[in-house]
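J.: Input: one structure, supplied below.
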Amino acid sequence: MSEILDLSFLSEMERDLILGVLQRDEELRKADEKRIRRLKNELLEIKRKGAKRGSQHYSDRTCARCQEGLGRLIPKSSTCVGCNHLVCRECRVLESNGSWRCKVCSKEIELKKATGDWFYDQKVNRFDYRTGSEIIRMSLRQKPAVNKRETAGQSLLQQTQMGDIWPGRRIIQEQQQREQSVLFEVPKTRSGKSALEAESESLDSYTADSDSTSRRDSLDKSGLFPEWKKMSAPKSQVEKEIPPGNQNAVCGDEGDMVFKKNTKKVLRPSEYTKSVIDLRPEDVAQESGILGDRSKSVPGLSVDMEEEEEEEEDIDHLVKLHRQKLARGSMQSGSSMSTLGSIMSIYSEAGDFGNISVTGKIAFSLKFEQKTQTLVIHVKECHQLAYADEAKKRSNPYVKTYLLPDKSRQGKRKTSIKRDTINPLYDETFRYEISESLLAQRTLQFSVWHHGRFGRNTFLGEAEVHMDSWKLDKKLDHCLPLHGKISTESSPGLPAHKGELVVSLKYIPASKLPVGGDRKKSKGGEGGELQVWIKEAKNLTAAKSGGTSDSFVKGYLLPMRNKASKRKTPVMKKTLSPHYNHTFVYNGVRLEDLQHMCLELTVWDREPLASNDFLGGVRLGVGTGISNGEVVDWMDSTGEEVSLWQKMRQYPGSWAEGTLQLRSSMVKQKLGV
């Protein structure tokens, strides 16, 4: 019974679907068995025709298959290499290599190939013959076990017993003992249960405890309406808090990084036509109140608040997060640890550059091919770069280029690494496919980095070329001096246009909500409904190599930043002006609460096998920098963002529409207050 799977979490509809698949599998299996029987019958028929009968007399010089005479002179080549019988020319079957076999031997080989007997002959000696469909069918027949509450002592005891036997070693022992024809029994633990059963119960108790803890945390943190003061906690306390059930949990302090994989995938409710999830405390308790991670490519956002992307993490992501955490801890302690370099595009901009005095120049040439609408960049060499390791007089420089404001993964080009030199010679060519009109709005950035150990790269300098000042019909050969980092605020010449987002807002008071609908009572009274209609985006930044983006919009109603407050539109593929036409709905919102709230909308490019790329964002709120009497970074709305939010509050029950410029960074903006 150790092979039985725990399928108690499946619903009735899912069980029916699986049984339907198993039924089709059984039909295909029967059809294949019928084909094999037909081939075996053909082989038996050939053998029957060549069988010698006792009523007849046969000579020694007859064909072993058709019993015809072979004559007096029989050459040695008339013997079959498979069965060593004499065979006439009519009963031979030529093979691809020029040799031949008799009909019976040839048919037997064909039968083994067609039926897979050559594999199953060895499989029977090594494995128990039990198909996956049989195991699933047996598991579905088994009744789900009753959920029993276990004590912490029982859970720890079972985990200790489970750790005594490594699963990989157990499998090796099983295979070795089967080969020696020794009956193998699953080792029993001290509680009288098999190790696999103990492991299963231990896992169940862990997930049950994790689920109950996450529900308690969600109740504590979800007092958004109207009691937010309970959820305001010191930043250090929030950073030390470990969200239970989170896919990547960080245990201990920032220096001691231990990642755990979530052992239980939370089953999501069925999809709605609108993103409707009630935010009242009694409903939030049913959600997983987990503070998620935000996506890795947002400039200016805390690593601790980066959002988990639907259980899609892999080991590369964990390593990146580990390195980012180490670098952030280094900056907080005031040390001069090197930056993360090219681990990710955005995080190349992070780090402490005060310990490196930027020197040197970079030589390059530019050419624009009108026929193919391609910018060709020839990175030639660098002169007199700074030493990344002053003590050892060592630098391993490489050059990275971007067409700003696009700092996506697809927009990055990188040279090879030249080791132990401050005068590297590259002679490498990069190409950007971009139209002439769009190129005039970009700025070409060269940045030079030292490649250090463990991915800790050091910034050595950068230079920019404003493409609107260059005549594209002429080839440009230039040698620019390198300089230190220039912030976006101190360099207004750098283009920061990320596109526009068209949204409509409407607040419906509780008195105007339909009776019997989503209208529910919260502790502070009845709450209304906030509707956010995401209509379209215009002129987004191209994140894909073909000059397009697969974009979607993600929303949070701050100060609550968890899955209960998260909304997402569908992904619009291969367009820079997508029409989303999707509505976010937040229930249980009171009109007076809107003074202390902020709606954050961010646009992302979808990357299936990696972290998503940030394309821009907006924050809609009153823009005072204060929420519920406390200074917060996210209440930084300006201009049209404030006007649209105030218009929505001023006219309840009516749509307020606006076109908002997307921010290039979600760092706190300077407020004119």
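From the backbone N, Cα and C atoms, a Cβ is placed for every residue, glycine too.
The domain 'RabBD' feature in Swiss-Prot is assigned to 4-122; the stated evidence is sequence analysis. Marked as domain 'C2 1' by Swiss-Prot: 358-480. Per Swiss-Prot, domain 'C2 2' is recorded for 509-635, and the stated evidence type is sequence analysis. Per Swiss-Prot, mutagenesis GLU14 to Ala is noted as: Abolishes interaction with RAB27A. One mutagenesis experiment catalogued in Swiss-Prot, ILE18 to Ala, is accompanied by this note: Abolishes interaction with RAB27A. Among the sequence features in Swiss-Prot, the mutagenesis site VAL21 to Ala is noted as follows: Abolishes interaction with RAB27A. One entry in Swiss-Prot concerns the mutagenesis experiment LEU43 to Ala. Its note says: Strongly reduces interaction with STX1A. Mutagenesis annotation in Swiss-Prot: TRP118 to Ser, described as Strongly reduces interaction with RAB27A; the structure shown retains the original residue.
I'd like these features described in context: how deep, what's nearby, how far apart.
T.: On the 0 to 100 pLDDT scale, the domain 'C2 2' (509-635) averages 84 in this prediction.
Shown in sequence order, the list is empty: the chain has no residue 6+ apart in sequence with a C-beta less than 8 angstroms from the C-beta of GLU14 (mutagenesis position).
Look at VAL21 (mutagenesis position): DSSP puts it in a helix. Cβ neighbour count for VAL21 (mutagenesis position) (all protein chains, 10 Å cutoff from its Cβ): 11.
In the three-state DSSP classification, LEU43 (mutagenesis position) falls within a helix. Proximity of LEU43 (mutagenesis position) to non-local residues of its own chain (separation of 6 or more, Cβ distance below 8 Å) is seen for VAL104, LYS107, GLU108, LEU111, given in sequence order.
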J.: For ILE18 (mutagenesis position), just count the other CB atoms lying within 10 A of its CB, please.
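T.: There are 17 such Cβ atoms around ILE18 (mutagenesis position).
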